[in-house]
Amino acid sequence: MKQIRLLAQYYVDLMMKLGLVRFSMLLALALVVLAIVVQMAVTMVLHGQVESIDVIRSIFFGLLITPWAVYFLSVVVEQLEESRQRLSRLVQKLEEMRERDLSLNVQLKDNIAQLNQEIAVREKAEAELQETFGQLKIEIKEREETQIQLEQQSSFLRSFLDASPDLVFYRNEDKEFSGCNRAMELLTGKSEKQLVHLKPADVYSPEAAAKVIETDEKVFRHNVSLTYEQWLDYPDGRKACFEIRKVPYYDRVGKRHGLMGFGRDITERKRYQDALERASRDKTTFISTISHELRTPLNGIVGLSRILLDTELTAEQEKYLKTIHVSAVTLGNIFNDIIDMDKMERRKVQLDNQPVDFTSFLADLENLSALQAQQKGLRFNLEPTLPLPHQVITDGTRLRQILWNLISNAVKFTQQGQVTVRVRYDEGDMLHFEVEDSGIGIPQDELDKIFAMYYQVKDSHGGKPATGTGIGLAVSRRLAKNMGGDITVTSEQGKGSTFTLTIHAPSVAEEVDDAFDEDDMPLPALNVLLVEDIELNVIVARSVLEKLGNSVDVAMTGKAALEMFKPGEYDLVLLDIQLPDMTGLDISRELTKRYPREDLPPLVALTANVLKDKQEYLNAGMDDVLSKPLSVPALTAMIKKFWDTQDDEESTVTTEENSKSEALLDIPMLEQYLELVGPKLITDGLAVFEKMMPGYVSVLESNLTAQDKKGIVEEGHKIKGAAGSVGLRHLQQLGQQIQSPDLPAWEDNVGEWIEEMKEEWRHDVEVLKAWVAKATKK
């Protein structure tokens, strides 16, 4: 089949090559020849011979028929060939078209795939867009809700600020008001809209505006908060005191936009404070007045009974007089407790450390205590542990008061047996007293409470408190601590109690070369002008003065005293403070005005008013102060003070200063530090302590106000450690008390300890600085 197609193709190609006519003629000739040959072959086969007619007939018919047939066939073939060629061209075109279609199809497929991909991407993007739209709708909804909440919160905050009684305002960098609350509107009489863009000078009075502008400047200049008090006027003329706090405020990037201010009306607090101060002054005045009114007859009883005891008496008279004398002294000591309680509340307790004849002190203590014990049929024993110093530096009056409280309590709670006082003196300048009784004892659960103010031990029958004020032990312990010591107690119920008192009392070195004791030195005989208006006091004072060998002139009024006084006529002037026509202070001022100071003798106040500060008398021109009743030891000490040598005075002052330093400072530790590291380290540490202490005290006070027990204890512990590290013994002891909530009546006393620390720490620091400077010079 393939050969035929090739032959046919050859046929067509030849025809196209030779042309239709020539190919037709050639084909016709070939057919004629083929016809002749076939005719001859057939004739030969059929007839066995070939005749010429046969040949001619074949040629004739071949020539007649073959050209036309060949031509027709050639035309047909030509047409077919042309058709084939056209068809081939068409096929080729179709192939090309097919290829193009295939290419387009591939491209279309690619485009479709790409389109599908784009469609998928678009669908995804559309989905994401829809999701974004959904989220955007949610966010818009949330923002709308947030906006509503913010508006509600803003409205709530505005309502809250407007409902607040405190002032709230803010000003911009130009010091113009930017907004305020309702309270501020009421204060200024202007609405917020009216207040905006106004300056303080447009709102407040000139005086108030000046302070407002000054404080604003401080806030803007230093970028710190500021708190102060200021009186402001309401539109109706009312005045109110505000505690104002101003703070700078910033945006998120730290740019300052102005200040915010808050003001709290503390007018009522001020009134309350004023009322408290007035009440305190009234109480002090009352106690001062009652002191004078009670002590005047009491001093007469004590003085006259003491004078009468020196006269010849029967046994019964002596017994009665001793009872009167002891009762009056006891009453005086109870009153001293009340006075000291008031002084402690006002932080006015002052120690008068002077050389005290300790031998005479113990003798007086034994005599008076024995008198009291005899009233109840008790034995009194004084058991000193030798050696004891002849003289010590201490406040003899306070020490006598403490011991009298302890001994009086021992006698009060002892029905039978004895009261024993043991005394010893240790190295370190510490005096120890043990007051032991055989009385009812103290229950163990009350041992930690007996030193609390107003606490009274209950008896063992029915739980009733014992008689008394309940302040004696509390006052005594505070005095003991002020004197560098303490009071402790041990007791067994039914067997008695032992109170141990320790105080810091340096001994006075005795001069080996002295030919005689200072106490043996005779006192000078003085001409004394006694200014006193109460006859009983005159009798007591005159008796004491004349007993010491002095001559006495008496003036009953201030006018009489000024008329009687002549320079050089009197060696000593004793001035009562409360006279009918003027005060002793007025007399002192008048004398110092009339005469040169060198022409005046010592002017000494003689008063029963124990509340007055000694400095007040000294400022009025007085030289010293004696309390009533006038006692021989006090008068003797005063005379020696003005008629002894200057060297003795300087020695006394130096010893007194050392005593105060040792009570406040840890001298042994500081001396070791000074020797090891020198003064610079102590000074540097003290500077750090001085810088930190205000913060400590501030936190302590805030914790106390908030009743934060844990915070108080923690801050007390910090102060204790800091004070101990720089040798401030007194502050360390206070810190120890503050950090020890298990101490008896801690909650009742911690406020006083904190107040004491607040009042005293700067003084203690200055004492330490002075000690370091003095030790460095040495």
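Using the three backbone atoms N, Cα and C, a Cβ is placed for every residue, glycine included.
The domain 'PAS' annotation in Swiss-Prot covers 153-223 and is backed by sequence analysis.
The feature domain 'Histidine kinase' is assigned by Swiss-Prot to 289-507.
Across the range of the domain 'Response regulatory' (527-643), the DSSP-based residue counts are 52 helix, 26 strand, 39 coil. The feature domain 'Response regulatory' is assigned by Swiss-Prot to 527-643.
As annotated by Swiss-Prot, domain 'HPt' applies to 678-771.
Here the residue is the original one, but Swiss-Prot notes a mutagenesis experiment at this spot, His292 to Gln: Loss of activity.
In Swiss-Prot, a mutagenesis experiment is listed as Asp576 to Ala, annotated with the note Loss of activity. In sequence order, Val531, Glu532, Asp533, Ile534, Asn537, Gly584, Leu606, Thr607 are the residues of the chain that are 6 or more apart from Asp576 (mutagenesis position) and have a CB within less than 8 Å of its CB.
Within the same chain, the residues at least 6 positions away from His717 (mutagenesis position) whose Cβ sits under 8 Å from its Cβ are Gly735, Gln739, listed in sequence order. One mutagenesis experiment named in Swiss-Prot is His717 to Gln, and its note says Loss of activity.
DSSP places the residues of the domain 'PAS' (153-223) in helix, strand and coil in these numbers: 43 helix, 10 strand, 18 coil. Summarised by DSSP class, the composition of the domain 'HPt' (678-771) is 80 helix, 0 strand, 14 coil.
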